[in-house]
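As recorded in Swiss-Prot:
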type    : residues     : note
MUTAGEN : Ser5 to Ala  : Decreases association with PTPN11
MUTAGEN : Tyr7 to Phe  : Abolishes the formation of KLRG1/PTPN11 and KLRG1/INPP5D
MUTAGEN : Ser8 to Ala  : Enhances association with PTPN11
MUTAGEN : Leu10 to Ala : Abrogates completely INPP5D recruitment
DOMAIN  : 82-184       : domain 'C-type lectin'
Amino acid sequence: MADSSIYSTLELPEAPQVQDESRWKLKAVLHRPHLSRFAMVALGLLTVILMSLLMYQRILCCGSKDSTCSHCPSCPILWTRNGSHCYYFSMEKKDWNSSLKFCADKGSHLLTFPDNQGVKLFGEYLGQDFYWIGLRNIDGWRWEGGPALSLRILTNSLIQRCGAIHRNGLQASSCEVALQWICKKVLY
């Protein structure tokens, strides 16, 4: 047998341009997750910044004593706002239980100082009048729905089982006596 070799020349069309285009498309597909991740992180940061600014604005606006911001909760008519609380100072007089019911009907409670702080400071703003507060003596002096009283309260008689406040501090009184009262409501 004779040794015969056949040679052929293979001519391929120039395809580097096609390969370059496919490489770019492949790179674009591979880089898309990085871009979407970057976009999500950027949007997340923007959201956090905007929420922080809104909270800061609310604190500045709503935290002021005499806030007039339209989006801040306001006190009902005839109530006085101080910080995040509304206070109602009655003009009429009722016994302690009727005063307690009045406040409850208004979604509030008789004024209390559960941490026993602020009694003296609050009393300085009151005149000569006595006001019922959420304090009574049932097995010891206790704030309504709260802890025991750790302050001194003036009392003259065993029938004085309800607490009142005036400019000189706390005073015990008979619960049937008609006094003005102070309700306290939390705004937010």
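Using N, Cα and C of the backbone, Cβ positions are placed for all residues, glycine too.
Every position carries its original residue.
DSSP assignment over the domain 'C-type lectin' (82-184) gives 15 helix, 37 strand, 51 coil. Note on the domain 'C-type lectin' (82-184): mean pLDDT across this stretch is 89.
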